[in-house]
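See below for the structure under consideration.
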Amino acid sequence: MLVLGLLVAGAADGCELVPRHLRGRRATGSAATAASSPAAAAGDSPALMTDPCMSLSPPCFTEEDRFSLEALQTIHKQMDDDKDGGIEVEESDEFIREDMKYKDATNKHSHLHREDKHITIEDLWKRWKTSEVHNWTLEDTLQWLIEFVELPQYEKNFRDNNVKGTTLPRIAVHEPSFMISQLKISDRSHRQKLQLKALDVVLFGPLTRPPHNWMKDFILTVSIVIGVGGCWFAYTQNKTSKEHVAKMMKDLESLQTAEQSLMDLQERLEKAQEENRNVAVEKQNLERKMMDEINYAKEEACRLRELREGAECELSRRQYAEQELEQVRMALKKAEKEFELRSSWSVPDALQKWLQLTHEVEVQYYNIKRQNAEMQLAIAKDEAEKIKKKRSTVFGTLHVAHSSSLDEVDHKILEAKKALSELTTCLRERLFRWQQIEKICGFQIAHNSGLPSLTSSLYSDHSWVVMPRVSIPPYPIAGGVDDLDEDTPPIVSQFPGTMAKPPGSLARSSSLCRSRRSIVPSSPQPQRAQLAPHAPHPSHPRHPHHPQHTPHSLPSPDPDILSVSSCPALYRNEEEEEAIYFSAEKQWEVPDTASECDSLNSSIGRKQSPPLSLEIYQTLSPRKISRDEVSLEDSSRGDSPVTVDVSWGSPDCVGLTETKSMIFSPASKVYNGILEKSCSMNQLSSGIPVPKPRHTSCSSAGNDSKPVQEAPSVARISSIPHDLCHNGEKSKKPSKIKSLFKKKSK
């Protein structure tokens, strides 16, 4: 009875007199009391009529409905702040935002109130009874727990306690006894989460998932693909840039190695030049010693000759003649040995200066190529340093990867490397070629007096002027060799001083002074006029004067070469030049098959040069040369700056060959003054024999050591007239020695 009275009193006060943790016991006790004493309950029926569960519509008959009603009353009290029995719009909005922690409560608020602005407990109960959540089964509740609450670990506890939709209001009010003791949820955060989710479905109905947005999925997929593709592209570009940079660094290292090898090669070049200078000094010392010996032999011969001339007795004169003859024989043997050591013919001294000038011009072109290669190297280094600086910044790697600067720098490095390689190959080939030329010729080419001195000495007597371009280093010949061959007139016709030469010297130098081509064709009459001084008839051994040609200006296609100020107006064609050349050569050929000079003439004539064997036998001439002939020969030799020196057989040299002429091996070739260049360094022969050192000209040494008064007497002994060559008089060695002996004895 006491418990029943308490229930009635609690119902009058809104069922809040009994604590929540005792409500289960009260319900259980009231049910037991009602079952045990139905008579008492029947006696108190007016009191039960005031129970709110029975007064509600629809009424609550079961225990679960009672628990649900109590939970709804608790929720209504929490939302009703002013305790007026109704939930206004402001109160529900504040509860949704603060207690349920919803930021956007518009949809929830409209779903809760609908058209009713004042919600009472009866309205809340009716909505709960008609709600879909109220009719949830155990499976629906478990699905809600797993999918929406996301607490699948409590599925077993819900299943054991048979939690259905009608039990959710008890979870929404957070009964500790029910949540902890029955559902066994010990985690506070899980209890709070479960309470908020249960309160949501009790007040606002079941949660509905929004429709699946395929556009978002597509956009997300495309974004993922783009992101992955961008990452892959960035990775590949970074890898490619690193490979490019590594390759560039490797090329730069190889470039530095090539530069170092070039420096080493230049050091070797300097050492080789120093060795060449030392060899030249030693060579000069040997030549000086040989000249001393020759001068001593000449003095001894002169002394014996003076003794022979001053002797009165025939016997003493014969003895002196025999001694002199012995000296001549010794000198002749020595000359023959030297002639055997030398090649078949000698080259004039002017070729040495022309080769030295060619070497200096080639060195200047090499220096220009070297400067260009060094400039390319500096540019490549600067670009590589810029790339390094760019890669050190934050966005430098991406900038370098997406730009074409790496390819450009790589191309510049390869170009600089190629230029250095070509420069090194050119330097090696040039060094080897000029060393071989020096070995074959037997004189210095790389070590010379310099380009200004060579230019002034070789172009001092010329009437045409060469003006180089500004961009090219100063050198006398602005065009190539082919340009000079085609544009310049024949050298013989340009200089009138060469026409006053004796026929012997003319014939000897005609093959060297002949031009390869003619520029302007001429008529037969001027050609015959030009043939006369170059190919003299045997009946006219000397021509004192020559036809004069009117100088005219010759236009040149090369802007670097100025017009010729004085040159003949008409030039010979190739046929007439060949006729002059062969007519001049035939004067040197003597039809004597038994002599040694015949074989030499046949081999030397094929090489387009005068026979050198006549130099040896010029000393054995039975005829004396007068002072007028010697002076005429010297004057003609001084007037011609381009022809070969005629003093091959010096009066004081006793048949020695001229020491300033070049020595060529049989394998060497000379094509009209142009040095043939080898196509490949591998084809160059490294076994070319080194010629003997040259000797200074005997005639020059004799002129320095002897007074001027002794020249006629010496010439009478050792010189041969040019008429011997023109008339074809030639004999063997024994006959010449005997005739010399007879003449001298007289």
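We count from 1, first residue shown onward.
Glycine is no exception: its Cβ is also placed from the backbone N, Cα and C atoms.
In this structure the noted substitutions are not present, so the sites keep their original residues.
Remember, predicted model here, so these are calculated numbers, not experimental data.
Taken verbatim from Swiss-Prot:
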type: DOMAIN; residues: 67-102; note: domain 'EF-hand'
type: MUTAGEN; residues: Asp80 to Ala; note: No effect on inhibitory activity; when associated with A-91
type: BINDING; residues: Asp80, Asp82, Asp84, Glu91; note: Ca(2+) binding site
type: MUTAGEN; residues: Glu91 to Ala; note: No effect on inhibitory activity; when associated with A-80
type: DOMAIN; residues: 136-204; note: domain 'SAM'
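Applying DSSP to the domain 'EF-hand' (67-102) sorts its residues as follows: 24 helix, 1 strand, 11 coil. Residues Met79, Asp81, Lys83, Gly85, Gly86, Ile87, Glu88 surround the recorded Ca(2+) site, their Cβ atoms falling within 8 Å of the Cβ centroid of Asp80, Asp82, Asp84, Glu91, which are themselves excluded. Neighbour counts were taken as the number of other C-beta atoms within 10 angstroms of each residue's C-beta; across the recorded positions Asp80, Asp84, Glu91, the minimum falls on Asp84. In sequence order, Asp80, Asp82 are the recorded positions from Asp80, Asp82, Asp84 with a C-alpha within 10 Å of the C-alpha of Glu91 (mutagenesis position).
DSSP assignment over the domain 'SAM' (136-204) gives 53 helix, 0 strand, 16 coil.
Here Asp82 (Ca(2+) binding site) comes close to Glu88, Glu91: these same-chain residues lie at least six apart in sequence, with C-beta atoms under 8 angstroms from its C-beta. Mean pLDDT, taken over the domain 'EF-hand' (67-102), works out to 75 on the 0 to 100 scale.
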